[in-house]
Amino acid sequence: MKKRIFIGSSSEQLTILNEIVDLLGDDVECIPWTDAFALNKSGLDSLIKQTRLADYSILIATKDDLTKQRGESLTKPRDNVVFEFGLFLGAAGPEKCYLIAEEDTDLPTDLDGITVAKFTRNSGQYNSLDKIVESIRTHLVKIAEMSQLGLLPSTALAIGYYNSFIKRVCEEIHGSECVELEGKKIKVKSFRVDVVIPETLDDNGVGNFTTLYNKRYGLSKATTCTNPALLGTRGFPFHFKVDPPDANQESPVDIHLLDIPSTLSTIVESLKLYLPSNQVGQDFDMDYLEMRELENFAKVLKYLIGRNAATKGYVNVLTNVKL
């Protein structure tokens with residue numbers, strides 16, 4: 001999925017904006033400010049919506065206005081560029097919001113002490129526009145593999161799901177070498193876990209998908225084994241199948257656990273609050289946010305799985321799964 005980048009500038013600098021769009025190429029989806037304002041909406045409403053939809057932003061500060069300050073003539077960027085930088089910076093954080101300034105542009109003193117990329121219009125220089133944009137591209141690639149806590153919940157959901165379920169289930173099976181099916185303990189020779197991430201979420205989250213998926217693949221419900229001698233212990237429920245299906249369950253068997261994280265349903269409710277709509281029909285912005293959250297959930301989960309010996313090599317994450 002391509003990342004979205006909002007690009008803002010003054011109306012006089014559309015040539016530079018379009019050059020940046022060309023330099024970024026087809027690896028990302030650029031949203032110039034000229035395409036960001038919806039009809040019958042205020043400019044502020046449209047900008048706030050873009051802070052929620054864009055993964056990154058680039059604001060271009062150029063020498064647009066000549067002002068006098070304490071008797072000194074200064075060349076300053078347009079006010080809207082400074083405002084939009086603050087808006088996106090507050091929404092996404094400094095790792096995802098870039099201000100690039102033309103050389104000798106007088107910036108607000110609030111930015112003193114912050115490294116701002118300053119470009120020249122002269123090609124061939126160390127800080128020519130193409131080199132500045134390339135440095136941003138490099139940084140985007142670097143942070144693309146990382147996840148951050150944001151206004152939407154996928155990172156926190158993945159951490160909670162891993163710690164409270166995936167890791168615990170693996171630790172329990174490693175320790176007890178058994179599972180419980182209808183009160184009967186089945187010895188486990190080996191196991192693997194597939195976490196199933198649906199391609200899309202419906203209005204019921206993953207509830208209906210889970211029911212149909214388990215039915216289609218003939219999965220049985222079981223739990224991890226409990227120790228009656230230990231008060232307060234409980235079995236962790238999951239769906240599984242025996243490989244092969246006709247294996248003698250009186251002997252240790254290979255089991256295949258499959259789980260569709262019910263916590264993904266939280267994403268649906270969060271998106272309704274995050275980007276409310278009073279229309280019926282397909283909402284491409286909502287679809288994009290949903291895809292972004294599912295992708296991020298899977299990315300965080302894979303990272304956590306790979307860092308623990310109890311889960312690494314035992315748990316796979318299946319993405320974009322269809323019925």
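Glycine is treated like the rest: Cβ placed from N, Cα and C.
The feature domain 'TIR' is assigned by Swiss-Prot to 4-120, with sequence analysis given as support. Residue counts of the domain 'TIR' (4-120) by helix, strand and coil are 48 helix, 36 strand, 33 coil (DSSP-based).
Under the heading active site, Swiss-Prot lists GLU84, citing a curator's inference as support.
Within the same chain, no residue at least six positions away from ASN163 (mutagenesis position) has a Cβ under 8 Å of its Cβ. Annotation of the mutagenesis experiment ASN163 to Ala in Swiss-Prot: Requires 10X more c-di-GMP for activation.
Here Swiss-Prot flags SER164, PHE165, ARG234, PRO237, ASP259, SER262, THR263 as 3',3'-c-di-GMP binding site. Applying an 8 A CB threshold to same-chain residues 6 or more apart, the list for SER164 (3',3'-c-di-GMP binding site) is empty.
Long-range neighbours of PHE165 (mutagenesis position) (same chain, six or more residues apart, CB within less than 8 Å of its CB): PHE236, ASP259, PRO261. For PHE165 to Ala, Swiss-Prot lists a mutagenesis experiment annotated as follows: Poorly activated by c-di-GMP.
In the three-state DSSP scheme, LYS167 (mutagenesis position) is classed as helix. One entry in Swiss-Prot concerns the mutagenesis experiment LYS167 to Ala. Its note says: About wild-type activation by c-di-GMP.
Within 10 Å of the Cβ of ARG168 (mutagenesis position) there are 14 other Cβ atoms, across all protein chains. Among the mutagenesis experiments that Swiss-Prot reports, ARG168 to Ala is described with the note: Requires 100X more c-di-GMP for activation.
For the recorded site, SER262 (mutagenesis position), the DSSP three-state label reads helix. Under its mutagenesis entries, Swiss-Prot includes SER262 to Ala with the note: Requires 100X more c-di-GMP for activation.
According to Swiss-Prot, the mutagenesis experiment THR263 to Ala carries this note: About wild-type activation by c-di-GMP. Residues within less than 8 Å, Cβ to Cβ, of THR263 (mutagenesis position) and separated from it by at least 6 positions along the same chain comprise LEU157, GLY160, TYR161.
Rounded to a whole number, the C-alpha distance linking PRO237 (3',3'-c-di-GMP binding site) with GLU84 (active site) is 48 angstrom. Note: the Cα of GLU84 (active site) and the Cα of SER262 (mutagenesis position) are spaced 37 Å from each other. Of the listed recorded positions GLU84, ASP259, the Cβ environment within 10 Å is emptiest of other Cβ atoms at ASP259.
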